[in-house]
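> First the structure, then my questions, so here it is.
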Amino acid sequence: MRAPSARALLLIPRRGPAVRAWAPAVSSRIWLASEWTPLVRAWTSLIHKPGSGLRFPAPLSGLPGGVGQWATSSGARRCWVLAGPRAAHPLFARLQGAAATGVRDLGNDSQRRPAATGRSEVWKLLGLVRPERGRLSAAVGFLAVSSVITMSAPFFLGRIIDVIYTNPSEGYGDSLTRLCAVLTCVFLCGAAANGIRVYLMQSSGQSIVNRLRTSLFSSILRQEVAFFDKTRTGELINRLSSDTALLGRSVTENLSDGLRAGAQASVGVGMMFFVSPSLATFVLSVVPPISVLAVIYGRYLRKLSKATQDSLAEATQLAEERIGNIRTIRAFGKEMTEVEKYTGRVDQLLQLAQKEALARAGFFGAAGLSGNLIVLSVLYKGGLLMGSAHMTVGELSSFLMYAFWVGLSIGGLSSFYSELMKGLGAGGRLWELLERQPRLPFNEGMVLDEKTFQGALEFRNVHFTYPARPEVSVFQDFSLSIPSGSVTALVGPSGSGKSTVVSLLLRLYDPNSGTVSLDGHDIRQLNPVWLRSKIGTVSQEPVLFSCSVAENIAYGADNLSSVTAQQVERAAEVANAAEFIRSFPQGFDTVVGEKGILLSGGQKQRIAIARALLKNPKILLLDEATSALDAENEHLVQEALDRLMEGRTVLIIAHRLSTIKNANFVAVLDHGKICEHGTHEELLLKPNGLYRKLMNKQSFLSYNGAEQFLEPARA
């Protein structure tokens, strides 16, 4: 492992793995810091408690002022800076403002490259076949058998022609019969070997694609939410389906065909020299130009294949989004507009396909012409050699067949190379997804003792911007305390960041600075999976999966396999959902459709509440859970919510009086800060308070000499 030089700079996020290292000696060259993992660990082990400010390890205490000054400014909120003693001044200008002006963002996938591993992409492709090496080795063995038998045929057929061409003896018929019988058996063995080869390659290919898709899906689900903010769903689906299939073919069927073509070409060339060295030298002079053409064509095809896969991903994304929102399209009558948009995307794909077709036509046309010229040159030169008695008719026939096989094999190698380049083009993005490390830890960190766990929450001096919109500040010095077992309501104007509070509590994002704590522990120190297992959420528009009602409710349990039907039904009863569920023809086995489209808003809400009940969380987050419901459904849902909130730490994000008035504490959020706090009654007593104005806008308050609270009228 190469250690960084004294002029090297390392940026480490305040939470998460090391990101980038930059060395001024090589200008803008970027390394992933994972290459220096042991050194990174040594550095980070010397840094004290996370979140306590930037601290340099003792060996680097003499760091000059440039980096030190930047470290104590806004940059310290984002990264730790570790540098050699001569790194500061050349780099200071690059580090002003954002966390790293001269360093590319790992989350920007358009710039991000896969981690350097010391292997080429070809070796990465071959690395996929390692788990199947047993079957593939057997397939290669059968490939060798079938190739040897195939390439021995011209030699023996040439001998048969010589036997037929010369004057036959008395035993001519018997000899010919025996020779043909032996060759028939040999050819049958070759056919069997080839069939077994194809089966082993096909089955191995399917296993590789299956494993590749599973690994890719697992890697995608482990990424932080900010990754999905920047990456389109349709693109990920295309990588998961089309690219994996293309890559799988490249390392199995295509690799098998390439090995076969290479073996046959090698044996064929050897036999051509065995039959007639002078004729072989004359004929094979055309191979180098074809090889150069194949390399140029392959490189062009690789770039074109990547562009084609990207264009296909864009078309898939558009189709997936539009089909998923067909009701909105139908409501606005925009069917033909969307057809035109999709047609434009597939037309781009067609243009790329036409470019590929033109390139293939030129290359394979040139390869075919070369093959025909080879045959013609063999006939011409071979005829001259026969005329001078240097070749027999059988030898010329054998040579022609070998030349034919070599020509086919060269064509097969050309196809192999072009398909390999396609696989590499598709594999580039797959390697990025497979090797991408999430910025937030997935399943590591501290777990609190269940016996002492209370569920007290606190935001302290939180500053936050969404990674996809770093220029828009959401929170500025935001602080809020939610005692254990209390019910806190958070209200504020639209866009003030109320739902962002839920995202931070679930640790879907980390704050730029400040802390979010649970029972006094910074949640960035806690295991995210454990943390989320203790939090239940019910949102304004809950998302259900396209499966049965029972499966959707059971989804809230920690262990799906241990959930009983009685537990599901009990949760549904407490959530006021059992009655309408049992009215369905299939009851709890009723499939709810994509995103629960076959259910009403109130029904989806109550199923979501049942799902949260089955989870039995210590902390409950309600995000506008009743705002989109009519009066009847709101009453049923609110009744279920009241049962759900018993004995839990609850944060309610709402503007409906029925939801807010029973809260122990109300906090008003505006411009990224808590501007008012107190009980519902206390806040209403402030004549110019924002809370009172919000209540007026929602028609909760009327002035008739006395204050009365009225529910807003609904159409």
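If you go along the chain as it appears here, the first residue is 1 and each next one adds 1.
Placed from the backbone N, Cα and C atoms, the Cβ positions cover glycine too.
Given the structure is predicted, the values throughout are model-derived calculations rather than measurements.
What Swiss-Prot lists as ATP binding site is Gly495, Gly497, Lys498, Ser499, Thr500, and the listing cites similarity to another entry. Residues or ranges marked as Mg(2+) binding site in Swiss-Prot: Ser499, Asp623. The annotation domain 'ABC transmembrane type-1' is assigned in Swiss-Prot to 136-422 on the grounds of sequence analysis. Look at Swiss-Prot and you will find 457-696 tagged as domain 'ABC transporter'. The annotation that Swiss-Prot gives for the mutagenesis experiment Gly497 to Ala reads: Decreases ATP binding about 50%. Lys498 to Arg appears in Swiss-Prot as a mutagenesis experiment; the accompanying note says: Decreases ATP binding about 50%. Recorded in Swiss-Prot as a mutagenesis result, Cys547 to Ala carries the remark: Does not affect ABCB10 glutathionylation. Here the residue is the original one, but Swiss-Prot notes a mutagenesis experiment at this spot, Gly602 to Asp: Affects ATP hydrolysis but not binding. According to Swiss-Prot, the mutagenesis experiment Gly602 to Val carries this note: Affects ATP hydrolysis but not binding. Here Swiss-Prot describes Glu624 to Gln as a published mutagenesis experiment; the accompanying note says: Affects ATP hydrolysis but not binding. Recorded in Swiss-Prot as a mutagenesis result, Cys675 to Ala carries the remark: Prevents ABCB10 glutathionylation.
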> Do me a favour and check the Cα-Cα span between Asp623 (Mg(2+) binding site) and Ser499 (ATP binding site); whole Å is fine.
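Computed Cα spacing between Asp623 (Mg(2+) binding site) and Ser499 (ATP binding site) is 7 Å.
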> Which one of these recorded positions, Gly495, Gly497, Gly602, has the sparsest Cβ neighbourhood, judged by other Cβ atoms within 10 angstroms?
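Relative to the other recorded positions in Gly495, Gly497, Gly602, Gly495 has the fewest Cβ atoms within 10 Å.
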> Compute the centroid of the Cβ atoms of Gly495, Gly497, Lys498, Ser499, Thr500, then list the same-chain residues not in that set whose Cβ lies within 8 Å of it, in sequence order, for the ATP site.
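What remains near the Cβ centre is Val474, Gly492, Ser496, Val501, Leu669.
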> Among the binding-site residues Ser499, Thr500, which residue has the largest number of other Cβ atoms within 10 Å of its own Cβ?
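Output for this query is Thr500.
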> For each of Asp623, Glu624, count the other CB atoms within 10 A of its CB; which of these recorded positions has the top count?
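Max Cβ neighbours within 10 Å, all protein chains included: Asp623.
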> Could you tell me which three-state DSSP class Ser499 (ATP binding site) falls into?
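Once the DSSP labels are grouped into three classes, Ser499 (ATP binding site) ends up as helix.
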> If you draw a 10 Å sphere on the Cβ of Cys675 (mutagenesis position), how many other Cβ atoms land inside?
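Cys675 (mutagenesis position): 15 neighbouring Cβ atoms within 10 Å.
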> Which whole-number mean pLDDT does the model give the domain 'ABC transporter' (457-696)?
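The predicted confidence over the domain 'ABC transporter' (457-696), as a mean pLDDT, is 85.
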> If one measures from the C-alpha of Cys675 (mutagenesis position) to the C-alpha of Gly497 (mutagenesis position), what distance in angstrom results, rounded to a whole number?
13
> According to DSSP, folded down to helix, strand and coil, what is Gly602 (mutagenesis position)?
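Note: Gly602 (mutagenesis position) is helical by DSSP.
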> Checking the contact step here: among the mutagenesis positions Cys547, Gly602, Glu624, which have a Cα within 10 Å of the Cα of Ser499 (ATP binding site)?
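If one measures from the Cα of Ser499 (ATP binding site), the mutagenesis positions that come within 10 Å are Glu624.
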> Going by Cα-Cα distance, which of the recorded positions (Gly495, Lys498, Cys547) sits nearest to Glu624 (mutagenesis position)?
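Nearest candidate: Lys498.
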> Can you give me the Cα-Cα distance between Gly495 (ATP binding site) and Gly602 (mutagenesis position) in Å, rounded to a whole number?
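Here the two Cα atoms lie 25 Å apart.
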> Around the C-beta of Cys547 (mutagenesis position), how many further C-beta atoms are within 10 angstroms, looking at every protein chain?
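Cβ-Cβ neighbours of Cys547 (mutagenesis position) within 10 Å number 14.
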